[in-house]
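One entry in Swiss-Prot concerns the mutagenesis experiment Lys57 to Glu. Its note says: Abolishes binding to TELO2-phosphopeptide. Quoted from Swiss-Prot, the note attached to the mutagenesis of Lys64 to Glu states: Abolishes binding to TELO2-phosphopeptide. In Swiss-Prot, a mutagenesis experiment is listed as Lys153 to Glu, annotated with the note No effect on binding to TELO2-phosphopeptide.
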Amino acid sequence: MADSTFLAPELSDTESMGEETVRFQELLLKASKELQQAQTARPDSTQIQPKPGFCVKTNSSEGKVFINICHSPSIPPPADVTEDELLQMLEEDQAGFRIPMSLGEPHAELDAKGQGCTAYDVAVNSNFYLRMQNSDFLRELVVTIAREGLEDKYGLQLNPEWRMLKYRSFLGSISQQNIRSQQRPRIQELGTLDASGSLGTCHGPERPHLNLWLEAPDLLLAEVDLPKLDGAQGLALEIGENRLVIGGPQQLYHLDATVPLRINSEASRAAFHRRRKQLMVSMPLLTASS
């Protein structure tokens, strides 16, 4: 990842940019206003009733904890990647794969022995749940992500060891949950700009299609289409505080995009999706006080 001081040419000088580049910047700045409004506005929500799936038991310093893994078609599915592709991402500590899930509030329950315990309901997409039923790998991954999500959200410290209940699909009663009913607006599909006026020439590197969207108020995601590549070998990625630079092997691709948001380059991660031939970039955003 590049330091922002390394990526600091004077892109603000419109006299040094071509007409297409200026249009490129104007589209981004216009979309930035929509994003800022989305960050400050309270998102619309809808109420869902998750369906039971399976229940796992673990514990914290305060006693037994049960996690009801539930599902709902209203939860968006994760990206369609194979287990081999996902395993490669995890082995390389990449953050190109996310499992959308809804983390419910804690509710007090009684276990099989009549002793007090705490239960949490965690909902994932119904179609993804069906896929997870046939995969021990996905099941363990979902439980791990759910446990870590509950720890972050509620300040818990849960035992990473857990076991799945054999004869109960949930503990207690599964409550309704509120989820965002609208996706946040995409910034801009930058690849829709006229390719004939792209930053390169017909004999130079191709500028790939770039898609950006705000996944959460503090997380910007990018997808870069690289159909001529079979993997990440030779691919160069540099991320500054407000800039994304990508270079391909044999000078096949070059992208130099200014983003009207402040990126935490140190925490950014990327993964190459072999089947879709896309580079997926996860970029946490800096707060105003950073």
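Glycine residues also receive a Cβ, built from the backbone N, Cα and C atoms like all the rest.
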Discussion item. Below 8 Å Cβ to Cβ and six or more residues apart, same chain only. Which residues does that give for Lys64 (mutagenesis position)?
Written reply: Lys57, Thr58, Asp111, Gln115, Cys117, Thr118
Discussion item. A 10 Å Cβ contact count, applied to the mutagenesis positions Lys57, Lys153: which residue has the minimum?
Written reply: Lys153
Worksheet entry | Mapped DSSP class for Lys153 (mutagenesis position), helix or strand or coil | helix
